[in-house]
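Working notes, beginning with the structure itself.
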Amino acid sequence: MKTLISNSKKVLIPLIMGSIFAGNVMAAGPYAVELGEAGTFTILSKSGITDVYPSTVTGNVGTSPITGAALLLNCDEVTGAMYTVDSAGPLPCSINSPYLLELAVSDMGIAYNDAAGRVPADHTELGTGEIGGLTLEPGVYKWSSDVNISTDVTFNGTMDDVWIMQISGNLNQANAKRVTLTGGALAKNIFWQVAGYTALGTYASFEGIVLSKTLISVNTGTTVNGRLLAQTAVTLQKNTINAPTEQYEEAPL
């Protein structure tokens, strides 16, 4: 009998361990920021969207409470819907939907406050604000200064891992520099909460959800995989802006 119990344990232990590893792997880092209706937009702005033609935007675009006349993208630049609070938006494609936009803008503010309020931070003042050249693990990062991406930066984690970047100053990405994802990390799980402005340099590559208190400026030729959610304006210059995907895609070399 004793031998049978012992043998049973020998059988049960690997079965239990196998079931643990076969199950869902727990995500590292904080839980994701809930975007609500703001998460249905690739670009959302309270005071307007300017553009140097041509840009390409995949996903929905919206402006509120400012008039639709401040949404300066052309219909052929957007694969998705363009929502405005009145009939002054781009013709013939803009959709007058003030209630949806009011809700989305409210949710954008709630998401910003949520991201800004996450405690405790796992990393504070990392690199004294210079994160270029670093590989970042999942977690909450906090700076009381500007954050600069002067060389390429890497986010390494699984598809379920989450990063929240709490930035009290501005976010600056240098020209032709890249935000790179490895290990399965997804742009939809990287949240940049920026109290100042966000400036992405020319021909750069950026990943993540930007929740900016003020301006988001995307300079010539830059590609963004994520969302641009600004409490003031968004400026584009011949850019490619794609809503984040649900699956990991290896970045081209």
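Each residue, glycine too, has its Cβ placed from N, Cα and C.
In Swiss-Prot, a published mutagenesis experiment is listed as Thr214 to Tyr, annotated Has 20% thermal hysteresis (TH) activity of that of the wild-type. Has 2.6% thermal hysteresis (TH) activity of that of the wild-type; when associated with Y-233. A sphere of 10 angstroms centred on the C-beta of Thr214 (mutagenesis position) encloses 16 other C-beta atoms.
Around the Cβ of Ser217 (mutagenesis position), the same chain contributes Tyr197, Thr198, Ala199, Leu200, Val234, Thr235, each under 8 angstroms and 6 or more positions distant in sequence. In the three-state DSSP assignment, the secondary structure recorded for Ser217 (mutagenesis position) is strand. According to Swiss-Prot, the mutagenesis experiment Ser217 to Tyr carries the annotation: No effect on thermal hysteresis (TH) activity.
For Thr232 (mutagenesis position), the Cβ neighbour count at a 10 Å cut-off comes to 15, with all displayed protein chains included. Under mutagenesis, Swiss-Prot gives Thr232 to Tyr with this note: Has 50% thermal hysteresis (TH) activity of that of the wild-type.
Here the residue is the original one, but Swiss-Prot notes a mutagenesis experiment at this spot, Thr232 to Lys: Increased thermal hysteresis (TH) activity compared to wild-type.
Here the residue is the original one, but Swiss-Prot notes a mutagenesis experiment at this spot, Ala233 to Tyr: Significant decrease in thermal hysteresis (TH) activity compared to wild-type. Has 2.6% thermal hysteresis (TH) activity of that of the wild-type; when associated with Y-214. Here the Cβ of Ala233 (mutagenesis position) has 20 other Cβ atoms within 10 Å, regardless of which shown protein chain they belong to.
Secondary structure at Thr235 (mutagenesis position), as computed by DSSP, is strand. Where Swiss-Prot documents Thr235 to Tyr as a mutagenesis experiment, the accompanying text is: Has 17% thermal hysteresis (TH) activity of that of the wild-type.
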Across all chains shown, how many C-beta atoms besides its own are within 10 angstroms of the C-beta of Thr235 (mutagenesis position)?
20
